[in-house]
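Here is what Swiss-Prot records for this protein:
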MUTAGEN   ASP12 to Asn  Reduces kinase activity 66-fold
BINDING   ASP12, THR26, GLY37, VAL38, ALA39, ARG40, ASN41, ASN137, LYS166, ASP311  pseudouridine binding site
MUTAGEN   THR26 to Ala  Reduces kinase activity 8-fold
MUTAGEN   THR26 to Val  Reduces kinase activity 13-fold
MUTAGEN   THR26 to Ser  Reduces kinase activity 2-fold
MUTAGEN   GLU160 to Gln  Reduces kinase activity 50-fold
MUTAGEN   LYS166 to Ala  Reduces kinase activity 6-fold
BINDING   SER181, THR237  Mg(2+) binding site
BINDING   THR237, GLY239, GLY242, THR298, LEU306, GLY310  ATP binding site
MUTAGEN   VAL303 to Ala  Reduces kinase activity 3-fold
MUTAGEN   LEU306 to Ala  Reduces kinase activity 4-fold
MUTAGEN   ASP311 to Ala  Reduces kinase activity 171-fold
Amino acid sequence: MEPVIIGALILDVHAKPSTTPISGTTVPGQVLFAPGGVARNVADCIFKLGITPFMIGTLGLDGPANVLLKEWKLSMKGILRREDISTPIVSLVYDTNGEVAAGVAGVDAVENFLTPEWIQRFEYNISSARLLMVDANLSSLALEASCKLAAESSVPVWFEPVSVTKSQRIASIAKYVTIVSPNQDELIAMANALCAKNLFHPFRSDENKLSIEDMFRALKPAILVLLKNGVKVVIVTLGSNGALLCSKGNPKKALNIDRKFLRSGEVFKRVQSVCSPNRFSELGSNRSPSLFAMHFPTIPAKVKKLTGAGDCLVGGTVASLSDGLDLIQSLAVGIASAKAAVESDDNVPPEFKLDLISGDAELVYNGAKMLMVHQSML
């Protein structure tokens, strides 16, 4: 079976001003509708990279749902639709640099209707999945139900934090989670939630100018909290500074994916040929519960907007893992997919050109460098 994705399908309303937004009045620009929601974006990205995920979510029987489903090509079996459900909508106002300046999210339907009972109907899909990804739009009860079903069959779980506030829902499920993918602020919020004290403070804007090594040192205590609470892999997204891959020991062995039955499709063939797994073969000797950390760079992009980048990083990584690549190769594909996302007007590009993705993944992979290996976590 292919990966299972559980979470939000949302209609995004994007307001893109031609000039700097002014409080209290309107400015000229474009207002566009775009399919969105972390889980939906991840599933769409995976599908466009040649893997067919199974999506579990909820939608209304209304106009916004019809817009969302217009280009939907995946199974509808896992998507609950009822007349009393209002399809989730998020309205975003961008600044002239393509970053979100303000937004309002009306996504209560995800928590109210995507219940443990609905999720448990798809026990077979989850128990036989390559990997389960859940987004933090789910209620705590729904997250626990999803993770327990996966744990019963040793299916790896990827937790996508969604936002600073919702990222704290990691507290009740950390022991089930294999991978998390926070940005710096979400990482701090998750660490505080797990240690039940506000020991860590939000990253200051001037700290983004630190060297990668200094940035890692600043984030390391929070990363260790997650790893010591059961999470096996922490991928910290750093925006234009790339991403950190941190794990207990060898990250290639962190996921319990049976590689005998992986499909080895087009993504695998193209990336395996340019991203040699032997480049990091020395990791194979690491059997101790030590801290591993690696930095992955970004590559130059013609940025149109930044929403969707993190979702495509996750989607590209999950698709690659499902196709047989190791975690380091897969994250390189994820970062290449994120680049394609920021160069698109949509949250997920209409298509991914695999020659460009594999070429960009090669650049990321060859630029990756280890920051720490074989140091005790104690």
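Each residue, glycine too, has its Cβ placed from N, Cα and C.
Here the features listed in Swiss-Prot are placed on the structure.
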{"residue": "THR26", "record": "mutagenesis position", "Cβ within 10 Å": "9"}
{"residue": "ALA39", "record": "pseudouridine binding site", "Cβ within 10 Å": "30"}
{"residue": "ASN41", "record": "pseudouridine binding site", "Cβ within 10 Å": "32"}
{"residue": "GLU160", "record": "mutagenesis position", "Cβ within 10 Å": "27"}
{"residue": "SER181", "record": "Mg(2+) binding site", "Cβ within 10 Å": "24"}
{"residue": "GLY239", "record": "ATP binding site", "Cβ within 10 Å": "14"}
{"residue": "VAL303", "record": "mutagenesis position", "Cβ within 10 Å": "15"}
{"residue": "LEU306", "record": "mutagenesis position", "Cβ within 10 Å": "17"}
{"residue": "GLY310", "record": "ATP binding site", "Cβ within 10 Å": "25"}
{"residue": "ASP311", "record": "mutagenesis position", "Cβ within 10 Å": "28"}
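Other Cβ atoms within 10 Å of the Cβ of THR298 (ATP binding site), summed over all protein chains shown, number 22.
Using a 10 Å Cα-Cα cut-off from GLY37 (pseudouridine binding site), none of the binding-site residues among GLY239, GLY242, GLY310 qualify. Excluding THR237, GLY239, GLY242, THR298, LEU306, GLY310, which define the ATP site, the same chain contributes ASN183, LEU238, SER240, ASN241, ALA243, ALA309, LEU313, ILE335, ALA338 within 8 Å (Cβ to the Cβ centroid), listed in sequence order. Here the candidates are the recorded positions THR26, ALA39, GLU160, LYS166. The one whose C-alpha lies nearest to that of GLY239 (ATP binding site) is GLU160. In the three-state DSSP scheme, VAL303 (mutagenesis position) is classed as coil.
When the recorded positions ASP12, THR26, ALA39, GLU160, LYS166 are ranked by how far their Cα is from the Cα of GLY242 (ATP binding site), GLU160 comes first. Of the candidate recorded positions, THR26, LYS166, THR237, LEU306, the one lying closest to ASN41 (pseudouridine binding site) when CA atoms are compared is LEU306.
The separation of SER181 (Mg(2+) binding site) from THR298 (ATP binding site), Cα to Cα, is 16 Å. Comparing C-alpha positions, LYS166 (mutagenesis position) sits nearest to GLU160 among the recorded positions ASP12, THR26, GLU160, THR237. Taken residue by residue with DSSP, ASP12 (mutagenesis position) is part of a strand.
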